[in-house]
Amino acid sequence: MPYVTTKDNVEIFYKDWGPKDAQPIVFHHGWPLSGDDWDAQMLFFVQKGYRVIAHDRRGHGRSAQVSDGHDMDHYAADAFAVVEALDLRNAVHIGHSTGGGEVARYVANDGQPAGRVAKAVLVSAVPPLMLKTESNPEGLPIEVFDGFRKALADNRAQFFLDVPTGPFYGFNRAGATVHQGVIRNWWRQGMEGSAKAHYDGIKAFSETDQTEDLKSITVPTLVLHGEDDQIVPIADAALKSIKLLQNGTLKTYPGYSHGMLTVNADVLNADLLAFVQA
């Protein structure tokens, strides 16, 4: 299997499909999943002639289960290691949830200064800041994330069933069509990763203030968010991010969940393609 070794000797797994001379689209997955969460998008774009790449974040999926470095700076640096190893240029970076935070940090710190980024997309993304603080009074209280940590530590396998069965895909809403395969695939991806990485990752996605990252991004950036996102509430994420981006476009989806890339893939794929081609 293909791996890139980072500067701190962490092996990062990646998938690389399509013509090597085509425009690359790089996908950054959410917590606690893997590059497999992008199957619907990768198949769609590779069939359109693009080169598609998705890596597993450190401690997630097939990447090394290291003890340290489960923070946004290392996430972004690991992504840059993949980009450099594959010499990707003119790339579109698409991030979901925590992966959206990874994209924002990567573009701001590495990709944009190196001239390797054409566009960025933040889907149901965590920036600018999820945690409630004095400067972010609309955020979620720390007790919410402490609850995540306790549930993970007490019984990770059950927690990783409860999340996709309930709020992640909106399967807890009246009249929702529940897809058991989607639930099982979420659980499979989560359990493939490291409990330590997942535990530490809760702090990374909830407490990292990415206000300055967003302000520094100048490439065209598309912000997509479901209006019924029960995981990353839109009011404290996309509606704030769009005000910080210099060259941003916002599109919201009434009734759509945090996991809309999977359960509404046909709609999202069409919108992503339109942005990439614009």
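Quick reminder: no glycine exception, Cβ is built from N, Cα and C everywhere.
Nope, none of those substitutions made it into this model, it's the original residues.
In this model, the domain 'AB hydrolase-1' (24-259) carries an average pLDDT of 98. The domain 'AB hydrolase-1' annotation in Swiss-Prot covers 24-259.
DSSP assigns Ser97 (mutagenesis position) to coil, not to a helix or a strand. All protein chains considered, the CB of Ser97 (mutagenesis position) has 27 other CB atoms within 10 Å. One mutagenesis experiment catalogued in Swiss-Prot, Ser97 to Ala or Cys, is accompanied by this note: Very low activity.
Taken from Swiss-Prot, the feature active site covers Ser97 (among others).
In the three-state DSSP scheme, Asp229 (mutagenesis position) falls into the coil class. Asp229 to Ala appears in Swiss-Prot as a published mutagenesis result, with the remark: Loss of activity.
Under 8 Å, Cβ to Cβ, and six or more positions away along its own chain, Asp229 (mutagenesis position) finds Ser124, Ala237, Tyr256, Ser257, His258. Annotation source Swiss-Prot lists active site at Asp229 (among others).
Listed in Swiss-Prot is the mutagenesis experiment His258 to Gln, annotated as follows: Loss of activity.
With a 10 A radius on its CB, His258 (mutagenesis position) counts 27 other CB atoms from all the protein chains. If you look up Swiss-Prot, you'll see His258 (among others) marked as active site.
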